[in-house]
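Engineer: The structure that follows is given in the form of structure tokens.
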Amino acid sequence: MGKEIEKKFIVSGDAYKSLAKGVLYRQGYIFFDKDKSVRVRVFNDKGYLTVKGTSTGISRLEYEYEIPVGEANEILEYLCEKPVIEKLRYKFQFEGFTWEVDEFLGENEGLVIAEIELPDENAVFKKPDWIGREVTGDPRYLNSNLVKNPYKNFKE
């Protein structure tokens with residue numbers, strides 16, 4: 001059984017760009033509701049199918065499988081809700097933890113989110129200076145919700 005434990009934060013500034021090279025990710029959702037999602041993702045010429053369950057606090061079940069990239073691209077094109085999410089991901093280590101910063105493109109341009117995966121829900125970690133407010137529990141910032149409610153329509 002896979003379990004994902006993560007926190008999400010708004011990013012201010014672009015200092016993260018000096019820490020890693022951005023990799024283009026394209027992902028789409030075959031199915032999603034408030035409790036679960038099935039997505040396809042393509043990056044680095046590889047395809048992935050991911051199933052995620054209901055969030056409980058900052059954790060949820062997650063299962064991910066590599067699939068042929070050609071099939072992943074076809075699923076993105078023909079079976080996923082539109083628009084497909086496109087983003088540049090910057091992945092790096094900071095104070096012993098892996099951070100991922102997603103700089104969204106297209107309908108969600110202007111949104112930059114940082115995520116940290118944790119070993120358990122009580123893990124203590126240090127944040128880089130450019131990390132802003134936490135949005136872990138805010139459903140607007142779920143990638144699946146950004147398909148139907150893009151960042152350009154947010155009223156902060």
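Heads up, the Cβ atoms here are built off N, Cα and C, so glycines get one too.
Nothing has been swapped: the model has the original residues at all the noted spots.
Remember, predicted model here, so these are calculated numbers, not experimental data.
Dumping what Swiss-Prot says about this protein:
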ACT_SITE  Y29  active site, proton acceptor
DOMAIN    2-148  domain 'CYTH'
MUTAGEN   R41 to A  Strong loss of ATPase and inorganic triphosphatase activities
MUTAGEN   E100 to A  Partial loss of ATPase and inorganic triphosphatase activities. However, the inorganic triphosphatase activity is restored when manganese replaces magnesium
MUTAGEN   E115 to A  Partial loss of ATPase activity and inorganic triphosphatase activities
MUTAGEN   E117 to A  Strong loss of ATPase activity and inorganic triphosphatase activities
Engineer: Counting only residues 6+ away in sequence within the same chain, which have a CB under 8 Å from the CB of the residue listed as 'active site, proton acceptor'?
Structural biologist: S37, V38, R39, C80, E81, S144, V147
Engineer: Per DSSP, what is the helix/strand/coil residue tally across the domain 'CYTH' (2-148)?
Structural biologist: 26 helix, 74 strand, 47 coil
Engineer: Mean pLDDT, the domain 'CYTH' (2-148)?
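Structural biologist: Overall, the domain 'CYTH' (2-148) comes to a mean pLDDT of 95.
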Engineer: Report, as a single number, how many Cβ atoms besides its own are within 10 Å of the Cβ of E115 (mutagenesis position).
Structural biologist: 18
Engineer: Tell me which of the mutagenesis positions E100, E117 sits in the most Cβ-dense spot, judged by other Cβ atoms within 10 Å.
Structural biologist: E100
Engineer: Filter the mutagenesis positions R41, E115, E117 down to those whose C-alpha lies within 10 angstroms of the C-alpha of E100 (mutagenesis position); answer none if the list is empty.
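Structural biologist: Among R41, E115, E117, the ones whose Cα sits within 10 Å of that of E100 (mutagenesis position) are E115, E117.
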Engineer: Can you tell me the CA-to-CA distance separating E115 (mutagenesis position) and R41 (mutagenesis position), as a whole number of Å?
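Structural biologist: Their Cα atoms are separated by 17 Å.
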Engineer: Whole-number Å only: compute the distance from the Cα of R41 (mutagenesis position) to the Cα of E117 (mutagenesis position).
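Structural biologist: Here the two Cα atoms are 19 Å apart.
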